[in-house]
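Written below as structure tokens is the structure these notes are about.
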Amino acid sequence: MDEDKGKRDPIQMSLKGCRTNNGFVQNEDIPEQDPDPGSRDTPQPNAVSIPAPEEPHLKAVRPYAGMPKEVLFQFSGQARYRVPREILFWLTVVSVFLLIGATIAIIVISPKCLDWWQAGPIYQIYPRSFKDSDKDGNGDLKGIQEKLDYITALNIKTLWITSFYKSSLKDFRYAVEDFKEIDPIFGTMKDFENLVAAIHDKGLKLIIDFIPNHTSDKHPWFQSSRTRSGKYTDYYIWHNCTHVNGVTTPPNNWLSVYGNSSWHFDEVRKQCYFHQFLKEQPDLNFRNPAVQEEIKEIITFWLSKGVDGFSFDAVKFLLEAKDLRNEIQVNTSQIPDTVTHYSELYHDFTTTQVGMHDIVRDFRQTMNQYSREPGRYRFMGAEASAESIERTMMYYGLPFIQEADFPFNKYFTTIGTLSGHTVYEVITSWMENMPEGKWPNWMTGGPETPRLTSRVGSEYVNAMHMLLFTLPGTPITYYGEEIGMGDISVTNFNESYDSTTLVSKSPMQWDNSSNAGFTEANHTWLPTNSDYHTVNVDVQKTQPSSALRLYQDLSLLHATELVLSRGWFCLLRDDSHSVVYTRELDGIDNVFLVVLNFGESSTVLNLQGIISDLPPELRIRLSTNSASKGSAVDTRAISLEKGEGLVLEHSTKAPLHQQAAFRDRCFVSSRACYSSALDILYSSC
């Protein structure tokens with residue numbers, strides 16, 4: 001019994017016959033003290049057993065479960081909780097639908113955003129004359145890359161580089177030996193790839209020349225065609241002709257652009273081949289589907305290299321009449337054998353033939369395969385020189401059939417005598433004939449025409465630049481025009497060139513050092529202009545009144561003013577001296593009024609006689625005379641010197657395009673209005 005009790009006592013204390021209750025046993029369970037101390041056994045140590053604390057059972061620990069379901073339902077059904085909840089729910093639903101509806105509405109009413117080729121100027125470069133990087137006297141691709149910072153400082157958005165393909169003609173124009181090779185004088189394919197990457201790193205775009213009509217007579221295709229080798233037999237236009245004692249009798253009277261017969265006898269094939277240009281430039285046979293596929297494959301090759309677009313040159317020559325009928329003489333009384341100049345025939349059977357536009361549209365479809373990524377639209381421009389305005393407009397395509405984004409507008413380069421009337425006629429001719437919704441463009445120069453300064457005179461260069469940047473559409477500048485470069489005199493040149501176009505291809509004038517800073521070589525492929533000591537980039541950078549500084553101001557104005565890129569254009573007046581027009585946009589009160597004097601003497605304009613509610617004074621935003629910038633002019637008597645131009649600005653709530661008196665003289669490519677409250681453009685106005 002005691003043994004059992006001892007087992008139950010976890011702790012026992014013995015002190016001189018006293019027992020203390022440890023609190024874990026009942027008092028009655030403690031045995032009584034032995035009266036005989038001697039009979040007590042020696043105390044033995046007792047083990048203390050402390051049980052480990054029990055781990056709480058996981059199922060016993062539960063989170064707070066909240067209000068029971070029955071109670072929750074009791075409260076949630078009360079009106080003071082149910083009504084706010086339903087209001088918030090339906091407000092959320094309505095807000096979501098309103099947001100979706102507003103987004104759809106903005107998308108529907110907003111006009112199409114401007115593409116990159118619409119949003120800024122294009123700068124055309126003749127690569128052999130821009131900048132030499134390897135000291136051989138010839139410009140090259142690395143030279144262009146070195147000057148990209150200069151180009152971006154002009155607020156240029158797109159570079160247009162003319163032909164750089166491997167060519168047998170020394171002026172590297174159109175006689176291409178290999179469409180997939182860079183001519184060594186310009187560099188390597190790696191140089192081109194580096195240039196494309198650098199251009200894109202600067203946020204710029206690149207378009208290049210492409211000449212599908214013909215090749216060099218040294219092209220492998222032509223060499224194979226001469227020997228009737230396989231599929232290349234009909235890659236060119238061959239026809240039987242007689243050749244006796246070195247004298248060729250051609251199949252018909254068709255003439256080359258450069259004069260004389262467009263047929264040349266080939267000693268290998270014993271037939272005549274057709275060439276619209278030089279005999280070294282045989283025309284491809286675009287009635288052969290295999291030729292069209294070859295050209296599309298070349299287009300794909302350059303697009304895969306990162307090119308953003310093409311200028312398709314000489315496309316009106318792609319097809320000729322099948323039956324080889326003689327073309328009609330301009331002067332029917334002229335002896336046929338004396339007709340040798342291109343202008344002496346009507347070229348009804350060798351240009352703009354039925355099916356030509358279908359080929360161009362097919363090129364467009366090939367390019368569209370690379371235009372599907374956002375911001376990667378591929379541009380197509382078409383060269384349409386010497387075409388009537390009606391034929392030129394055909395390159396825009398049809399309402400539902402896409403073709404060129406625009407044909408290049410070179411009509412300013414063909415003005416005979418500069419005046420207010422002739423400038424007005426060029427503008428109205430394009431704007432009145434351009435299909436609805438299409439985009440205009442304006443060029444003042446190029447490698448095939450005399451330079452702007454030499455055509456119109458240095459005193460009108462600034463006014464022409466002001467015109468270029470304030471007209472609606474894309475301005476296109478030929479290298480050197482921004483500083484007023486002129487033609488050079490070329491005599492006794494001993495290479496195979498079209499000498500009439502060499503005058504506008506002189507080296508770019510960068511500074512007043514040797515060779516105008518174009519090259520460190522001892523010679524240049526063409527002579528520099530003798531005025532390069534004063535007409536150069538470095539000098540004009542520091543002159544507030546220089547052509548370069550005004551060009552930069554105008555390009556910046558074009559880039560920052562929505563009115564100039566999207567607004568209405570209203571022609572108000574033209575005479576032998578002046579052209580007056582406004583640029584305005586619905587929703588923006590600020591209006592630009594442009595006055596330009598292209599006459600041979602000074603003139604005075606009364607603008608209030610044209611616009612009755614015009615303020616008595618207007619502020620000059622920009623002027624060809626930098627000293628008058630920011631000042632005010634009397635609108636009843638604006639005095640303009642010869643070649644002077646002003647960009648005036650004022651505020652009005654009554655834009656001219658909404659007034660019946662001016663409505664028929666106003667044009668817009670894509671109708672747009674501005675909401676200042678939402679800071680958006682919309683088209684339903």
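The backbone N, Cα and C atoms fix where each Cβ goes, glycine too.
Keep in mind the model shows the original residues, not the substituted ones.
Asp140 to Gly appears in Swiss-Prot as a published mutagenesis result, with the remark: Loss of localization at the brush border membrane. Around the Cβ of Asp140 (mutagenesis position), the same chain contributes Pro127, Arg128, Lys131, Asp132, Ser133, Asp134, Ile185, Phe186, Gly187, Asp191, each under 8 angstroms and 6 or more positions distant in sequence.
Taking Cβ-Cβ distances under 8 Å and a sequence separation of 6 or more, the neighbours of Asp283 (Ca(2+) binding site) in its chain are Asn213, His214, Tyr236, Ile237, Tyr273, Phe274, His275, Gln276, Phe317, Glu320. Here Swiss-Prot flags Asn213, Asp283, Phe317, Leu318, Glu320 as Ca(2+) binding site.
Listed in sequence order, the residues His214, Gln276, Leu284, Phe286, Ala314, Lys316, Leu319, Thr350 complete the 8 Å Cβ shell around the Ca(2+) site centroid, once Asn213, Asp283, Phe317, Leu318, Glu320 themselves are left out. A coil conformation is recorded for Asp140 (mutagenesis position) in the three-state DSSP classification, outside any helix or strand. Long-range Cβ contacts of Leu318 (Ca(2+) binding site) within its own chain (separation 6+, distance under 8 Å): Pro212, Asn213, Phe286, Gln353, Met356, Ile359, Val360.
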